[in-house]
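Taken from Swiss-Prot, the feature NAD(+) binding site applies to Gly11, Ser12, Gly13, Asn14, Trp15, Gly16, Phe98, Lys121, Ala155, Arg270, Gln299, supported by similarity to another entry. According to Swiss-Prot, the naturally occurring change Asn14 to Tyr is described as follows: In allele GPDH-ACYG22. Annotated substrate binding site per Swiss-Prot: Lys121, Arg270, Asn271, in sequence order, evidence recorded as similarity to another entry. Per Swiss-Prot, the feature active site, proton acceptor maps to Lys206; the stated evidence is similarity to another entry. Listed in Swiss-Prot is the natural variant Cys266 to Gly, annotated as follows: In allele GPDH-ACB62. Swiss-Prot lists Arg273 to Cys among its natural variants, and the accompanying note reads: In allele GPDH-ACYG22. Record note (Swiss-Prot), natural variant Asn337 to Lys: In allele GPDH-AT198, allele GPDH-ACB62 and allele GPDH-S. The unchanged residue is displayed.
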Amino acid sequence: MADKVNVCIVGSGNWGSAIAKIVGANAAALPEFEERVTMFVYEELIDGKKLTEIINETHENVKYLKGHKLPPNVVAVPDLVEAAKNADILIFVVPHQFIPNFCKQLLGKIKPNAIAISLIKGFDKAEGGGIDLISHIITRHLKIPCAVLMGANLANEVAEGNFCETTIGCTDKKYGKVLRDLFQANHFRVVVVDDADAVEVCGALKNIVACGAGFVDGLKLGDNTKAAVIRLGLMEMIRFVDVFYPGSKLSTFFESCGVADLITTCYGGRNRRVSEAFVTSGKTIEELEKEMLNGQKLQGPPTAEEVNYMLKNKGLEDKFPLFTAIHKICTNQLKPNDLIDCIRNHPEHMDTSIMPSPKLQNL
């Protein structure tokens, strides 16, 4: 890696702008980083003026993080290749569906020894169905290592400077230290683990559970029911990782990327909010996305669809009744008030061996 590490943030939405506050401040303060941080911004017109110009003149992303100043060393760039070409660290923080196209644009245009880190909570569709981890797509396309950062990190609260934790999954200790230095702040505490796939899968699966929590809120079933859905969701997350990503550690689920992110998303995230409105309004998920999310995309329903494809392929739908029911509610195969009947006889209530005991050695 270069003497002075250049950093590029690929994305400038709500979360990308919030993380730019931390990354920009650290790049300016720490001698190992180049002070100037580029941030790729999809060009939009706001009241007739380019968003990149507004950000570079006012140091505020008025569309996605209004009211929060970005460090002046964070420079908005409307051209992806131009923003990324000198980067030693590429921070990917865009909706997951853009990643394959962005990787095509960047192929051969970035430093060959660069590293990436994905802050993207979601999967892409694998060829032939199922899920493809975003970090795997980035590594496969760009031929560079890709770590992940996931945690209980609601963007507006991070931007406010409220205390929280996050988890970096990185298999290379040397890169893990550099990434920790880049993201660590007094209010944003970082734990690095080597269980990268489990960290990333947690970041996507919790969005499915949050939809279930939203259905419970919309049905006004109360806190006990919501707590049960969250707990069963955690058990299905652990079970899913055990089936599809064997060798992961149980301890990872007790980091910020696991149980903490699950809780905060089930109480404060957009998947929960939209799912509650889905019950109370009678509108479709697509209609509510347009009305409520200011151009952002919901991750829970498409993730539930791909997870269901994988479960169906292995004949495991009955072992994951919560994930299965949430998918069927999102696709109108079931009504929201069918949710509780689907989980009343959950395998977790019948079979104490659902969580394989060997993992307990990893606590």
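Every residue gets a Cβ built from N, Cα and C, even glycine.
Residues as originally present; substitutions not included.
Looking at Gly13 (NAD(+) binding site) and Asn271 (substrate binding site), their Cα atoms lie 17 Å from each other. Taking CA atoms as the reference points, Gly11 (NAD(+) binding site) and Lys121 (substrate binding site) are 14 Å apart.
Per Cα geometry, Asn14 is the residue among the recorded positions Asn14, Arg270, Asn271, Arg273 nearest to Ala155 (NAD(+) binding site). Candidate recorded positions: Asn14, Arg270, Arg273, Gln299, Asn337. Nearest to the residue listed as 'active site, proton acceptor' by Cα distance: Gln299. Cα of Asn271 (substrate binding site) to Cα of Trp15 (NAD(+) binding site): a distance of 15 Å. The Cβ of Lys121 (substrate binding site) lies under 8 Å from the Cβ of Met150, Gly203, Ala204, Lys206, Asn207, Gln299, each of which sits 6+ residues away along the same chain. The two recorded residues Trp15 (NAD(+) binding site) and Arg273 (variant position) have their Cα atoms spaced 17 Å from each other. Our reading of the NAD(+) binding annotation (Gly11, Ser12, Gly13, Asn14, Trp15, Gly16, Phe98, Lys121, Ala155, Arg270, Gln299) yields a largest Cα to Cα distance of 20 angstrom. Spatially, by CA atoms, the recorded positions Phe98, Cys266, Arg270, Arg273, Asn337 include one closest to Asn14 (variant position), and that is Arg270. The two recorded residues, Asn337 (variant position) and Cys266 (variant position), have Cα atoms 18 Å apart.
Counting only the Cα atoms, the space from Arg270 (substrate binding site) to Phe98 (NAD(+) binding site) is about 20 angstrom. For Phe98 (NAD(+) binding site) paired with Cys266 (variant position), the C-alpha to C-alpha distance reads 25 Å.
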